[in-house]
Amino acid sequence: MMNDGKQQSTFLFHDYETFGTHPALDRPAQFAAIRTDSEFNVIGEPEVFYCKPADDYLPQPGAVLITGITPQEARAKGENEAAFAARIHSLFTVPKTCILGYNNVRFDDEVTRNIFYRNFYDPYAWSWQHDNSRWDLLDVMRACYALRPEGINWPENDDGLPSFRLEHLTKANGIEHSNAHDAMADVYATIAMAKLVKTRQPRLFDYLFTHRNKHKLMALIDVPQMKPLVHVSGMFGAWRGNTSWVAPLAWHPENRNAVIMVDLAGDISPLLELDSDTLRERLYTAKTDLGDNAAVPVKLVHINKCPVLAQANTLRPEDADRLGINRQHCLDNLKILRENPQVREKVVAIFAEAEPFTPSDNVDAQLYNGFFSDADRAAMKIVLETEPRNLPALDITFVDKRIEKLLFNYRARNFPGTLDYAEQQRWLEHRRQVFTPEFLQGYADELQMLVQQYADDKEKVALLKALWQYAEEIV
């Protein structure tokens, strides 16, 4: 990988298969990654490995039906999560690596952060330290469809809307992807999509790659002038190609990586007519519960999450027509907003109060409760450098209340042999609180229902039976 004595930049394409959809409360099953050079030529060996589930967790049946990976298979082929985390960490922290996948910003990266959090690695540094970065090809595909669709076949789903599912895109473009939802197959498919866009739409590809960087994005955002931009985001919905013209009203009052945008294609009357309390309530009301009320056409754009933003004229008139975006309506709304600067204060007030949030007392769900201090981070590094068998004798104090609980869970899940009698009892009590009679009854009912639903599908029934056996074995 050396090149003129300097480390070359590489892409690390990766994908997780997990035992459920919740990045903090569910667990990883399999990880796959391939490193490529800047032209997407494979460097080194493909990496695939499994994670052994700990004994305080049962997989979501629906996830196992999708991936086909049973907890028994993960246990037989896998290593404990501490070792699993260490391998991923060493891949992700090679300098000048751009870590990417398909829908990773919203899913896989959250899985990574939570794995690192549970296993005493910095949850964030991998994506920025040592010239590293992250990127996500899902929004690249969405942007390509909306802004420069030529040269690529765009499949539709059953509703006649564009589909950005990896297996649909690969099929429509004649790319081999026989084993969807196998992590390695998905990684190869993602590399193939990257090559396709780079070949067919090189200027768009290079623009989006450069603008994965938050400092580059910041340069596009002009709040005082409310300068309009084109924004591509899954939040807008496939019915309009996930695209709209937006205008920046203000920076978020607390999160310096978030800018408050108005969707210019929306109905802006609520912003003019309602006060900030009413707007906040409506913003956090599900669309289905709004009734006749107009939605609040405001969204946060997080510049550290690789959002797609570009100059307004990047969306050509013919593409706006194809996507059903009314340019004149957007221009009219922009004019009204510029004439009503008081709207800025209202939207800042909406976000000045935190989003309704129920704190969890489960330490696994507390990644976002705050950053760790330097002293605690140094102490966590010592935990990693200590032989597991010496962890019980480790005499360090932590300031953050989470760390003692994390350390206990880390030992109990990965190195149960290091627990003394009192600690074994504490872990047993923890497992009793997880596997309550109500939880187990609900789990059994779900398996039963799925067995009936898939009675004719031998493979699925076998997976469900394996889950039943696994539950009986560990509970």
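Glycine is no exception: its Cβ is also placed from the backbone N, Cα and C atoms.
Nope, none of those substitutions made it into this model, it's the original residues.
If you check Swiss-Prot, you get these features:
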type	residues	note
BINDING	Asp15	Mg(2+) 1 binding site
BINDING	Glu17, Asp186	Mg(2+) 2 binding site
DOMAIN	13-192	domain 'Exonuclease'
DOMAIN	358-475	domain 'ExoI C-terminal'
MUTAGEN	Arg148 to Ala	Strongly reduced ssb-binding. Reduced ssb-dependent nuclease activity
MUTAGEN	His181 to Ala	Residual nuclease activity
MUTAGEN	Tyr207 to Ala	Strongly reduced ssb-binding. Reduced ssb-dependent nuclease activity
MUTAGEN	Lys227 to Ala	7-fold reduced ssb-binding. Reduced ssb-dependent nuclease activity
MUTAGEN	Gln311 to Ala	2-fold reduced ssb-binding. Weakly reduced ssb-dependent nuclease activity
MUTAGEN	Arg316 to Ala	Strongly reduced ssb-binding. Strongly reduced ssb-dependent nuclease activity
MUTAGEN	Glu318 to Ala	About 2-fold increased ssb-binding. No effect on ssb-dependent nuclease activity
MUTAGEN	Asp319 to Ala	2-fold reduced ssb-binding. No effect on ssb-dependent nuclease activity
MUTAGEN	Leu331 to Ala	No effect on ssb-binding and on ssb-dependent nuclease activity
MUTAGEN	Arg338 to Ala	3-fold reduced ssb-binding. Reduced ssb-dependent nuclease activity
MUTAGEN	Gln448 to Ala	No effect on ssb-binding and on ssb-dependent nuclease activity
Check the Cα-Cα distances from Glu17 (Mg(2+) 2 binding site) to the mutagenesis positions Arg148, Arg338, Gln448 and tell me which is shortest.
Gln448
Gln448 (mutagenesis position) to Lys227 (mutagenesis position) - Cα separation in whole Å:
56
Just to be sure I understand: of Asp15, Arg148, Tyr207, Arg316, Asp319, Leu331, which recorded positions have a C-alpha no more than 10 angstroms from the C-alpha of Lys227 (mutagenesis position)?
none
Same chain, 6+ residues apart, C-beta under 8 Å of the C-beta of the residue listed as 'Mg(2+) 1 binding site', given in sequence order:
Phe31, Ala32, Ala33, Gly101, Tyr102, Asn104, Asp108, Ala183, Met184, Asp186, Val187, Thr190
For Gln311 (mutagenesis position), which residues in the same chain are close in space, meaning a Cβ under 8 Å from its Cβ, but six or more apart along the sequence?
Leu220, Leu229, Val230
Counting across all protein chains present, how many other Cβ atoms fall within 10 Å of the Cβ of Gln448 (mutagenesis position)?
12
Have a look at the mutagenesis positions His181, Tyr207, Glu318, Asp319, Arg338 and say which one has the shortest Cα distance to Arg148 (mutagenesis position).
Asp319
When you measure from the Cβ of Arg338 (mutagenesis position), which residues in the chain that are at least 6 apart have a Cβ under 8 Å away?
Met226
Let's check the environment of Asp319 (mutagenesis position): how many other CB atoms sit within 10 Å of its CB?
18
On the 0 to 100 pLDDT scale, where does the domain 'Exonuclease' (13-192) sit on average?
96
For each of Arg148, His181, Lys227, Arg316, count the other CB atoms within 10 A of its CB; which of these mutagenesis positions has the top count?
Arg148
Under 8 Å by Cβ from Glu318 (mutagenesis position), same chain, sequence gap 6 or more:
none
Report, in whole Å, the straight Cα-to-Cα distance of Arg316 (mutagenesis position) from Tyr207 (mutagenesis position).
16
